[in-house]
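A.B. asks: What Swiss-Prot shows for this protein is this:
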| type | residues | note |
| --- | --- | --- |
| DOMAIN | 26-230 | domain 'DarT' |
| BINDING | HIS30, PHE31, THR32, GLY39, LEU47, ARG67 | NAD(+) binding site |
| ACT_SITE | ARG67 | active site, proton acceptor |
| MUTAGEN | GLU183 to Ala | Loss of catalytic activity |
| ACT_SITE | GLU183 | active site |
Amino acid sequence: MITRYKPESGFVARSGGPDRKRPHDWIVWHFTHADNLPGIITAGRLLADSAVTPTTEVAYNPVKELRRHKVVAPDSRYPASMASDHVPFYIAARSPMLYVVCKGHSGYSGGAGPLVHLGVALGDIIDADLTWCASDGNAAASYTKFSRQVDTLGTFVDFDLLCQRQWHNTDDDPNRQSRRAAEILVYGHVPFELVSYVCCYNTETMTRVRTLLDPVGGVRKYVIKPGMYY
């Protein structure tokens, strides 16, 4: 499982690294608090926000509330659902929301240390026949669009921005922050067996994570990369 990544943004892919023409190779990232891993392991899956109450909440509640009311409808055959009915994965791990969580907000002030990135290859999501779609920006934003056309995904999202370190809005481009938060949304759940990459901020959290995950079995790549956080 050789991967290459853009350290500026945390955009990771198998083989030669992120390529707009090979979205199947992209590794997409769901971050959570290490406290939540026992519940995930017991369930055997990552569950949508609408179906789970985490042990330690890190999400920013105003955004969570918006996601509960954001309709996801990439096409007429997609299940009637809201953004909160999906398991969210960021295409570039160093997302604007990760910045908010690492720096602290009204609901969480624990910093980056206890956070865990769980990585899944988009191709594995597709091969598992899960219902998924991509957002071209923050899935909570009113103007965000959705697609499940994998062949055009590299142009549907802002690929170049997903490779860059800086994502703040500018006068000329007031939606950069949203586009840098492009997501892969998986409807309902993701079997934990699809998680093939685990990234932690420090050794302390990785030791805790390995103690929990090693008995579960499966093949996963474990890395400590503080640069994948803020």
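Placement of Cβ uses the backbone N, Cα and C atoms for every residue, glycine included.
Quick one: where do these features end up spatially?
C.D. replies: For THR32 (NAD(+) binding site), applying a Cβ distance below 8 Å and a minimum sequence separation of six or more within one chain yields ILE40, PRO54, VAL58, LEU115, VAL116, LEU118.
Note on ARG67 (NAD(+) binding site): other Cβ atoms within 10 Å of its Cβ, all shown chains, come to 22.
For GLU183 (mutagenesis position), applying a Cβ distance below 8 Å and a minimum sequence separation of six or more within one chain yields VAL28, PRO88, PHE89, TYR90, ILE91, ALA134, SER135, ASN138, ALA139.
DSSP gives GLU183 (mutagenesis position) a strand state.
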A.B. asks: Just counting, how many other CB atoms are there within 10 A of the CB of HIS30 (NAD(+) binding site)?
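C.D. replies: The answer is 21 other Cβ atoms.
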A.B. asks: Would you measure the largest Cα separation among HIS30, PHE31, THR32, GLY39, LEU47, ARG67 for the NAD(+) site and round it to whole Å?
C.D. replies: 22
